[in-house]
Amino acid sequence: MAYGEPYYSSKPDKDFNFGSTMARRQMTPTMVTKLPKFVRNSPQAYDWIVRGLIFPTIGKTYFQRVVVITGGLEDGTYGSFAFDGKEWVGIYPIEHLNLMSSLKLIHKANALQERLRLSQEEKATLALDVQFLQHENVRLKEMIPKPEPRKIQMKWIIMGAVLTFLSLIPGGYAHSQTNNTIFTDMIAACKYSTETLTENLDLRIKLALANITISDKLDAVRQILNFAFVPRAHWLRTVFYYIHYYEMWNIFMFVLAIGTVMRSARPGTDLVTLATSHLSGFRMAVLPTIPFHTTMTLWVMNTLMVCYYFDNLLAITLAILAPILGIIFLCFMEDSNYVSQIRGLIATAVLIAGGHACLTLTGTTTSLFVVILTCRFIRMATVFIGTRFEIRDANGKVVATVPTRIKNVAFDFFQKLKQSGVRVGVNEFVVIKPGALCVIDTPEGKGTGFFSGNDIVTAAHVVGNNTFVNVCYEGLMYEAKVRYMPEKDIAFLTCPGDLHPTARLKLSKNPDYSCVTVMAYVNEDLVVSTAAAMVHGNTLSYAVRTQDGMSGAPVCDKYGRVLAVHQTNTGYTGGAVIIDPADFHPVKAPSQVELLKEEIERLKAQLNSATENATTVVTQQPSAALEQKSVSDSDVVDLVRTAMEREMKVLRDEINGILAPFLQKKKGKTKHGRGRVRRNLRKGVKLLTEEEYRELLEKGLDRETFLDLIDRIIGERSGYPDYDDEDYYDEDDDGWGMVGDDVEFDYTEVINFDQAKPIPAPRTTKQKICPEPEVESQPLDLSQKKEKQSEYEQQVVKSTKPQQLEHEQQVVKPIKPQKSEPQPYSQTYGKAPIWESYDFDWDEDDAKFILPAPHRLTKADEIVLGSKIVKLRTIIETAIKTQNYSALPEAVFELDKAAYEAGLEGFLQRVKSKNKAPKNYKGPQKTKGPKTTTH
């Protein structure tokens with residue numbers, strides 16, 4: 001029968017080619033058009049199975065074969081479908097491990113492609129939004145009016161020039177004469193020479209008399225520094241030469257005038273203030289008082305300074321009266337404005353009166369300037385109440401923060417010692433297990449999870465509506481299924497079979513919420529925080545500044561036991577939902593027995609209520625109605641008993657059906673326990689108290705350490721281990737249990753199973769056959785041990801000696817040794833063992849003398865041999881437990897090595913190859929070269 005080409009739904013299906021090729025050849029166009037909706041570009045497995053194994057079939061059609069397709073569907077399920085001739089019918093899924101692995105990878109790749117597509121669409125949308133925003137930004141910038149360059153009016157320029165001219169006129173501050181002649185120059189030169197000579201004479205006299213004062217030393221140092229750091233021909237000397245004609249106020253007023261004209265928002269008011277302060281002579285004393293003034297009080301001050309230029313007494317009188325008049329005439333103002341105006345008038349009065357006093361006494365207002373600055377600093381110091389003050393710009397933005405506390409820069413260890421004090425508390429260590437954490441990745445975002453038992457626990461809002469989520473653990477990605485989500489914000493995921501965490505967290509049996517520890521992975525870094533917690537019903541709150549991605553993290557106590565699952569983040573405090581052991585499993589429906597018990601209680605309650613009503617209220621009813629409605633107590637009890645009897649009978653039948661295989665064995669005479677010490681005699685006795693068990697749990701010990709401690713405590717309580725006879729096996733007595741009590745045995749009868757005891761080969765005749773035996777091939781001789789036989793044994797030997805001699809005479813005959821064919825599986829090196837040497841009876845005392853005296857085991861040899869046996873046993877047990885048999889060759893190697901060191905036969909023997917050479921095979925080509933002959 002000719003078949004068509006194999007059918008492949010896609011290129012991946014052709015590349016993988018899972019299943020039977022013959023089944024693919026059976027595909028017809030009708031079958032192809034009716035195929036289920038498998039995942040696009042995914043492989044399928046085709047099977048050609050007997051019809052009777054799938055559908056109920058009788059007759060010849062039982063052995064007909066049908067095509068079965070297995071693959072992944074678009075809805076995310078895995079299924080198998082068989083074609084019954086009309087359509088594809090779903091059957092129980094056939095597990096193809098390679099197909100399932102491939103579908104898992106394809107599903108993950110499709111999910112990543114979908115996420116990539118959504119990310120690209122989102123990126124394109126965001127890029128378009130950015131372009132729109134850029135265009136809108138450019139359009140709005142064009143709509144903003146550009147500030148015009150500031151124009152300075154000519155009148156202010158002229159006023160500034162006048163002030164500059166006034167400040168630069170030396171005037172009365174010059175120190176040079178106007179009329180200079182040759183005589184005046186000669187007089188000045190002579191005067192300078194005379195002063196210089198006088199200073200030199202005074203200096204020499206002081207040096208001679210040693211009468212040098214501190215002022216003389218300071219003058220000398222100043223001259224040295226002047227000539228050392230400033231050369232004689234330098235531009236600084238020229239600048240200072242011309243500056244000394246002016247006072248500090250002239251220079252300062254010149255700078256202020258230029259700055260006011262260029263940058264001031266009110267140049268007129270500022271220039272008028274500079275001019276009046278210069279004309280009145282108050283000068284620098286005016287500047288510290290300007291912050292206390294308002295616009296009105298500033299013009300009052302300027303007016304009084306102009307008045308002072310003409311009549312100082314009138315100006316002083318008006319300045320003193322100004323605050324009094326202001327208090328009276330400005331009382332209609334608002335409080336804030338009223339206070340500001342009065343403060344400015346008081347500052348004006350202080351300036352005019354104090355300036356006049358300073359000018360009269362000292363001729364300058366420098367002292368008043370210093371006093372006003374000192375008052376301002378004291379006022380600022382009284383404002384510094386907080387630990388720091390903030391400096392803001394015009395928009396209210398904080399540009400700097402200055403601490404008010406005075407910091408000792410040089411000797412600050414005294415302050416630190418005083419602040420630190422003495423430690424009165426000790427912080428405890430907490431147990432954390434980073435290996436029990438993982439990252440939960442969903443299309444909506446990422447969260448944290450932890451391993452507990454066979455589940456992965458996380459927050460329910462992290463999982464969302466997803467049925468499968470990705471679990472990232474130690475750089476690998478796994479897919480886990482959501483198993484159960486209780487009413488709390490908790491989700492339980494089934495741990496994948498190929499995921500083996502290094503640690504797992506356990507629930508706390510005695511929860512302590514006073515101090516909690518939160519640990520999670522944030523940006524692939526482990527973060528841990530400890531804080532005090534408060535309980536609010538089923539939730540916890542703690543002052544921890546948690547971050548996004550920590551939802552689902554475990555909240556543990558100091559022993560590393562889980563208390564709750566992290567849930568919320570408010571920026572300052574974190575919240576968690578408390579987890580209980582009952583949350584791990586869904587609430588089970590009540591069993592049939594419980595339902596019956598509830599029904600009985602309900603019927604009893606109804607019966608009691610009916611009885612009470614019957615005793616309190618009695619009404620006349622017809623006899624027919626009474627016959628229909630009256631129910632006695634006995635009837636209700638009988639109904640309940642009947643229902644309970646039926647249900648209990650059903651329950652007993654089910655239990656008997658389950659226990660039927662175990663009830664067939666009858667009780668008989670057994671020998672269980674014979675030949676060994678009884679075990680578990682202390683079973684049922686508590687070896688650990690409740691306090692000891694709780695203490696071990698609170699220490700957070702792992703399973704191995706916990707078991708070691710229990711074994712140690714049991715050993716101390718018992719005093720000695722249980723003894724077990726190694727030569728006794730329960731399998732030897734299995735046949736006794738099949739015999740009933742009604743069977744009688746004849747214990748004197750000897751049953752022969754045709755299993756004769758082998759007779760050891762005679763050792764004396766061997767010496768006649770082989771007169772010169774080799775030393776290595778001699779059998780082991782136990783004659784070194786002194787013979788100690790009882791009287792009974794000697795009598796038995798004497799009685800059997802004649803029979804033995806007759807048997808030896810019949811057996812001992814010279815037999816010519818013949819060659820025996822080699823065994824198919826035998827050792828190919830060393831001498832053949834003498835098998836007769838192994839055929840002898842020996843007891844425990846004989847075993848001590850098997851080896852010759854020089855080769856007997858010492859205590860050290862026993863220790864070394866015991867360590868090797870323990871090592872081999874550990875390797876084998878570890879391989880069996882972990883199902884990793886790659887270490888077994890190491891055990892075989894150690895066994896061969898020990899046998900080689902002891903001179904014994906190795907565990908592995910080379911087997912002679914059964915491959916025989918062909919009949920005409922001449923062997924390998926000779927490489928020795930041609931033969932050379934000599935003549």
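Cβ coordinates come from backbone N, Cα and C, glycine included.
Copied from Swiss-Prot, the annotated features are:
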- H461: active site, charge relay system (ACT_SITE)
- D489: active site, charge relay system (ACT_SITE)
- S551: active site, charge relay system (ACT_SITE)
- S551 to A: Complete loss of protease enzymatic activity (MUTAGEN)
- Y3 to H: In strain: Dresden (VARIANT)
- T33 to I: In strain: Oxford (VARIANT)
- K37 to T: In strain: Dresden (VARIANT)
- V138 to I: In strain: Dresden (VARIANT)
- R263 to G: In strain: Oxford (VARIANT)
- L493 to V: In strain: Oxford (VARIANT)
Please report how many Å separate the Cα atom of K37 (variant position) from that of H461 (active site, charge relay system), as a whole number.
32
Could you find out if DSSP has L493 (variant position) as helix, strand or coil?
strand
Pull out the variant positions from the set T33, R263, L493 whose C-alpha sits within 10 Å of the C-alpha of S551 (mutagenesis position).
none
Considering the variant positions V138, L493, which residue's Cβ sits among the greatest number of other Cβ atoms within 10 Å?
L493
If I take the Cα of T33 (variant position) as reference, which of the recorded positions V138, R263, H461, D489, L493 has the closest Cα?
L493
Nearest to L493 (variant position) by Cα distance: which of the recorded positions V138, R263, H461 is it?
H461
Run through the Cβ atoms and count how many others sit within 10 Å of the one on R263 (variant position).
9
Far apart in sequence but close in space: which same-chain residues, 6 or more away, have a Cβ under 8 Å from D489 (active site, charge relay system)?
A459, A460, H461, V565, Q567, V577
For V138 (variant position) and R263 (variant position), determine the Cα separation and express it in whole Å.
31
Once the chains shown are all counted, how many other Cβ atoms turn up within 10 Å of the Cβ of K37 (variant position)?
8
Site of maximum Cβ density within 10 Å, from recorded positions T33, S551:
S551
Within 10 Å of the Cβ of H461 (active site, charge relay system), how many other Cβ atoms are there?
15
Which secondary structure state does DSSP assign to K37 (variant position), in the simple three-class scheme?
coil
